[in-house]
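One entry in Swiss-Prot concerns the mutagenesis experiment F49 to S. Its note says: Strongly reduced ricinoleic acid accumulation; when associated with A-242. Quoted from Swiss-Prot, the note on mutagenesis experiment V242 to A is: Lower ricinoleic acid accumulation. Strongly reduced ricinoleic acid accumulation; when associated with S-49 or Q-319. Per Swiss-Prot, mutagenesis H319 to Q is noted as: Strongly reduced ricinoleic acid accumulation; when associated with A-242. Natural sequence variation is annotated in Swiss-Prot for F49 to S, with the remark: In OLE-1; enhanced accumulation of oleic acid but low ricinoleic acid levels in seeds, high-oleic castor mutant 1; when associated with A-242 and Q-319. For the natural variant H319 to Q, the note given in Swiss-Prot is In OLE-1; enhanced accumulation of oleic acid but low ricinoleic acid levels in seeds, high-oleic castor mutant 1; when associated with S-49 and A-242.
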Amino acid sequence: MGGGGRMSTVITSNNSEKKGGSSHLKRAPHTKPPFTLGDLKRAIPPHCFERSFVRSFSYVAYDVCLSFLFYSIATNFFPYISSPLSYVAWLVYWLFQGCILTGLWVIGHECGHHAFSEYQLADDIVGLIVHSALLVPYFSWKYSHRRHHSNIGSLERDEVFVPKSKSKISWYSKYLNNPPGRVLTLAATLLLGWPLYLAFNVSGRPYDRFACHYDPYGPIFSERERLQIYIADLGIFATTFVLYQATMAKGLAWVMRIYGVPLLIVNCFLVMITYLQHTHPAIPRYGSSEWDWLRGAMVTVDRDYGVLNKVFHNIADTHVAHHLFATVPHYHAMEATKAIKPIMGEYYRYDGTPFYKALWREAKECLFVEPDEGAPTQGVFWYRNKY
């Protein structure tokens, strides 16, 4: 699908790569690379680091206009469509609206990275409005996500989608290691994973006490961040109040059809995109004895979502460059990716497997991590699926 003809650097049929139950995937290099972050930055054209408020905001306006167009069509024309065509119409609306709102979510994510404009205050205002409208506590997630970028690939300090060792996985996991179990696990993860992460830190790094993105005094945040966590909570309260008023005026069924189901699709895409960016049989994780920031930042995979690459503002197919240079705006990210690929060589990871096939494969093969038996270092961990 899509991908502009890019070749995958991870797929191979070389039988010498039979490790960890992934004979069809070539492992990424895990030793220190022969290049530096400075080498990569010098390869990127300087204009790729320029952030234009006008250009960035044009994408916000475009997404909002499309979202309003879909809303107008649904509310003005769908009541006159008889069943069963009305069911088809609503399914199309939910899918289209969910995809557009996912793209809008991505722009809010860029605001949190200061990749929207040269003005931090403008970035935070736009990000707060956009993410609050999608029931995301903007500042709370901005700070936890920043720590994810600072510690990516570390088994001890990464913030989210931290794989467990075989000895620490849940006792019931092996009973879900079958097709029905994987369907159940994927459904629960896609539908509930994002709100459970925000509210209960599910799939997040362990803390010594209860961690929650809505708690200004929780262990995720520092004292200087608390005021902004309150502001993020106020944003969620404001959106919840608007939804309450809409429910009183139009009914819960109307709110769910117009807003609730598209938001659920946003949450599903968000979990799937994030999961596939950081989960792959061919990429390592590092213990404290091996981890360093540059190698950790390369523990990510660019994926192909076809036409949705543009709808999602290239968040999925330029994610390697994003973890190396998070302030590059999305409209320069593809150019930056093309610039660093020749230098990175096999350290750059791209997998063109259709995302629905990749999701099933990763759910099957990436269950826990362990170091290779007899390896010279025990600080490099690889995904396994054999209990």
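Backbone N, Cα and C define each Cβ position, glycine as well.
Heads up, this one's the original sequence, none of the swaps are in it.
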Statement: As a whole number of Å, the Cα atom of V242 (mutagenesis position) is distant from the Cα atom of F49 (mutagenesis position) by 37
Field: Pairwise CA distance, F49 (mutagenesis position) versus H319 (mutagenesis position), rounded so that it is a whole Å
entry: 15
Field: Proximal but sequence-remote residues of the same chain as H319 (mutagenesis position) (Cβ under 8 Å, at least 6 apart)
entry: Q277, T300, V301, D302, R303
- request: Tell me the Cβ neighbour count for V242 (mutagenesis position), meaning other Cβ atoms within 10 Å of its Cβ, over all protein chains shown.
  value: 14
- request: Would you count the other C-beta atoms found within 10 angstroms of the C-beta of F49 (mutagenesis position) for me?
  value: 15
- request: Work out the three-state DSSP category of H319 (mutagenesis position).
  value: helix
